[in-house]
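First up is the structure itself, then whatever we jot down about it.
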Amino acid sequence: MRNSYRFLASSLSVVVSLLLIPEDVCEKIIGGNEVTPHSRPYMVLLSLDRKTICAGALIAKDWVLTAAHCNLNKRSQVILGAHSITREEPTKQIMLVKKEFPYPCYDPATREGDLKLLQLMEKAKINKYVTILHLPKKGDDVKPGTMCQVAGWGRTHNSASWSDTLREVNITIIDRKVCNDRNHYNFNPVIGMNMVCAGSLRGGRDSCNGDSGSPLLCEGVFRGVTSFGLENKCGDPRGPGVYILLSKKHLNWIIMTIKGAV
């Protein structure tokens, strides 16, 4: 599920201050196509319960990066090597989670830091169906106009259920000034420097409910994690998808968490 919500900023001064926070301070796919089976072997399907799914990326043999708002329970499954949700596939590796590590500065109200690491009970068997998606070497921002891709098993339109098969859509990074203007999010919520907006200004190309946690790849580099959008309005040009940027501080947290885990 890509989270969909609205939040009211108390004043313009608060909004401006949030936009200027330095980086060192603490969905089915809409408008896309089914991918060639197992052509995105880093994709992870998270079966949270019988009614809820998320996605993620395998970033080490026993580590998955997803969104913090994806709520797991003891029966939640981490499925590697999947193309279809329902079909039995010999490529699938089904695992359980040993421990969850939500980003310590995650704020559910603003969705800042909507990231979570999942340490798996066992290591994945790496093959042509299951591979690691490497983190970017630098936590650089992504320039407006950059072409990106996002994949997932989420909704294909707002009244649909999940897609049974993995789909992907091409989307474009949109300037934060545009995403925050009165014709788009209007600072509700604030799209800050540790987030990026991506979609189409004409609408119709987006991530959606069920795609939360999916990796955002821009020019082949892992740049963000699917977070939220307008409630029940996936693909609406007024609310492009919002992704948590893999900024320097987020990358440092990921690296230190993995190194420090037992």
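Cβ atoms here come from the backbone N, Cα and C positions, even for glycine.
Nothing has been swapped: the model has the original residues at all the noted spots.
Swiss-Prot lists 29-259 with the feature domain 'Peptidase S1'.
According to DSSP, His69 (active site, charge relay system) is assigned to coil rather than to any helix or strand. Here Swiss-Prot flags His69 (among others) as active site, charge relay system.
In the three-state DSSP scheme, Asp114 (active site, charge relay system) falls into the coil class. What Swiss-Prot lists as active site, charge relay system is Asp114 (among others).
The secondary structure of Ser212 (mutagenesis position), as reduced to three states from DSSP, is coil rather than helix or strand. Quoted from Swiss-Prot, the note on the mutagenesis of Ser212 to Ala is: Abolished protease activity.
Annotation comment: Swiss-Prot describes Ser212 (among others) as active site, charge relay system.
Taken together, the residues of the domain 'Peptidase S1' (29-259) have an average pLDDT of 91.
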